[in-house]
Amino acid sequence: MENGMTLAYYGLGAGILAILFALYLFSSVLKEDMGNEKMREISQAIFEGAMAYLNRQYKTLIPFALVVFVLLVVGFGYKEGDFGYGLKVGVSFLVGAIASALAGYAGMTSTTKANARTTQAARKSLNAALNVAFRAGGVMGMSVAGLGLLGVSALYIIFKDVHVIDSFAFGASAIAFFARVGGGIYTKAADVGADLVGKVEAGIPEDDPRNPAVIADNVGDNVGDTAGMGADLFESYGATTMAAMLLGLTFAKNHGFSEVLGATFPLLLGAAGIVAAIISTFFVRTSEDGNPQMALNIGLWSTNFITAIFTYIIAQYVFGSEWAPKIFIAVVSGLVVNVAIGSLTEYYTSNLKPPAQKIAEASTTGPATNIISGIAVGMRSTYLPIIVIVAAIMVGYWAAGFYGIALAAMGMLATAAMVVAVDSFGPVADNAGGIAEMAELGPEIRNKTDKLDAVGNTTAAVAKGFAIGSAALTALALFSAYTDLAKTNPNLQKYLVNGKFDLNITDPWVLVGLFLGGTVAFLVAALTMESVGKAAFDMIEEVRRQFREIPGLMEGKARPDYARCVSISTAAAIRQMIAPGLLAVGAPLAIGFILGFKALTGYLAGVTATGVLLAIYMANAGGAWDNAKKYIEAGNLGGKGSDTHKAAVVGDTVGDPFKDTSGPAMNPLMKVAGTFALIIVPLLLF
């Protein structure tokens, strides 16, 4: 028992190591030159806008978190007859929520402090700019993995009870849903407003300082792709670790191991992934004429490879020679999903591949055919990723039952530090290009930042695929843990047959839950899509007003009111994220307590299956529309300004909320359902 608990300290140590490495990376970024006064001014405006949004978002969520904390303390205190137990559950929830918020702050601060420094570094060399942007992204990556592993390990060491700390994952999930949805609404409202009025109506280039929405657009890159994606993967990391620890107890008990060993092995996997990511960070570099994409790919591949080696060594140590190969195979199946989904996402969204090029060709006959082609590409893109995910589920289950499925998810998420680093590289590079344009640094610098931005677009698409795949496996791991934990509820014993739940697909209650789960996924997608439309309308009206009422703005003689546009996006995002958030949390609560365990189980299956398909479809359709436009802008099919290009801009505008708001909202929706069900299943009455 003591030896097993000692292993948890390795997780604690690795979490601390990740945070220390994040601080080292951040300090190295701050040592870089920020450039001239104009660059500093623009960077500061982006930083202030990003912080204003984050502060307002988290202040809005404080009352929600406190209410949930009180309900958890009272609910579990009453059920167990021990309010000390309820307090532990409530504290675990708050730790998860606070850790998620801290990761968001760390990443947002790093990326917004690095943008001008990346632009200035591009004056020296492409490699210098790559290093600054990647180190800034690394701060977010290490913060996500480090705070996640540190939080779970510390709570387990202190409370010594996995069931008590389930709520850590729910705390992370609750914050992640609002961060993902709010961030997606913010970034797309600003993006659509900047593009439609600036590029289409006014005919000015992207990132032109005359565009009133240009600062809000650059803030949005960080809000959506840094804070939003980071919160999403922090949620997956925490939830998967918790589910794997819970299932590890049962696996160890059934196979003659110490229960603590089964629970602490996922912490060791997380530690292995962090060490692998730190080592791989030093492999990311390129030459002046080199390929930045290859440099980042080497970082990802080496992280996967080193994690796999560490996994076998740890599995051999913890489980011995009989089980080590199967445990290793389960974990590696997750690593394979990581690589496979990334490659598939790149294929369906890259402007160098047939799907996006076919959408571009369809644009020659107008916006309608562009939209039809994009929808078809998105739908077609679902089947191969699903086959990959299903294969990992089967391999994981064959290897170690439900514990194997959770370990497959852990294998995928063990590399989260590097994946988040590579994803957060994108907004830094995008902002760096915007600053180069607004500070009028000339085409040579802009060409370098554009090269990094193009890589950032690809890594963002790959990271979206990773987020979807990890969310799917996380949801399944949570589902497995939920059914395992349900066996401990005396009120649900009547559904057990030979130690397993008898839940037939033809049972009306299960079917009701299935349909409700699928419906909620579509409803959240609709609400978030409408939210972008409403927020974008406000932004478009404001940008038009400024062009109309500010004398000399179009001629570049007057300065736009950037702060007004930032304020509009912030207010709209905070206001519009509340309804989808309440639905995501309220649906499983209502179904569980009104319709019962069978319906809640069906709901989890329905929201997961529908959510995964919607997420893949929307993310890939949006990415393909975006890159079809870029393919035309590269000089193909008439190039910029042609009717074909205008049709592609319409498709890209439709695709924006697909890939950056509604699609990504499915990830936390699935996980919120799973983590909340895990919390309430001991309290269900029937």
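Just so you know, glycine gets a Cβ as well, placed from its N, Cα and C.
Modelled residues match the original; the substitutions are not represented.
A quick note: this is a predicted structure, and the numbers were derived from the prediction, not measured.
What Swiss-Prot annotates here:
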BINDING   LYS188, LYS659  substrate binding site
BINDING   ASP191, ASP195  Mg(2+) 1 binding site
BINDING   ASN218, ASP221, ASP430  Mg(2+) 2 binding site
BINDING   ASP626, ASP652, ASP656  Ca(2+) binding site
MUTAGEN   ALA460 to Lys  Confers K(+) independence to both pyrophosphate hydrolysis and pyrophosphate-energized H(+) translocation
MUTAGEN   ALA463 to Thr  Does not affect the K(+) dependence of H(+)-PPase. Decreased affinity for K(+)
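Taking the mean position of the Cβ atoms of ASN218, ASP221, ASP430 as the Mg(2+) 2 site, the remaining residues of that chain whose Cβ falls within 8 Å of it are ILE46, ASN115, ASP217, VAL219, GLY220, ASN222, PRO427, ASN431, GLY434. Here the binding-site residues are LYS188, LYS659, and the one ringed by the most other CB atoms within 10 angstroms is LYS188.
Neighbours of the Ca(2+) site: apart from ASP626, ASP652, ASP656, residues of the same chain with C-beta atoms within 8 angstroms of the site's C-beta centroid are ASP191, GLY622, TRP625, LYS629, GLY651, THR653, VAL654, GLY655, LYS659.
When the neighbouring Cβ atoms lying within 10 Å are counted for each of the mutagenesis positions (ALA460, ALA463), the highest count belongs to ALA460. A straight line from the CA of ALA463 (mutagenesis position) to the CA of ASP221 (Mg(2+) 2 binding site) spans 14 Å. Counted within 10 Å of its Cβ, the other Cβ atoms near ASP221 (Mg(2+) 2 binding site) come to 27, all protein chains included.
Within 10 Å of the Cβ of ASP430 (Mg(2+) 2 binding site) there are 28 other Cβ atoms, across all protein chains. Neighbour density for ASP656 (Ca(2+) binding site): within 10 A of its CB lie 22 other CB atoms from the protein chains shown. The Cβ of ASP195 (Mg(2+) 1 binding site) lies under 8 Å from the Cβ of GLU206, VAL649, ASP652, THR653, each of which sits 6+ residues away along the same chain.
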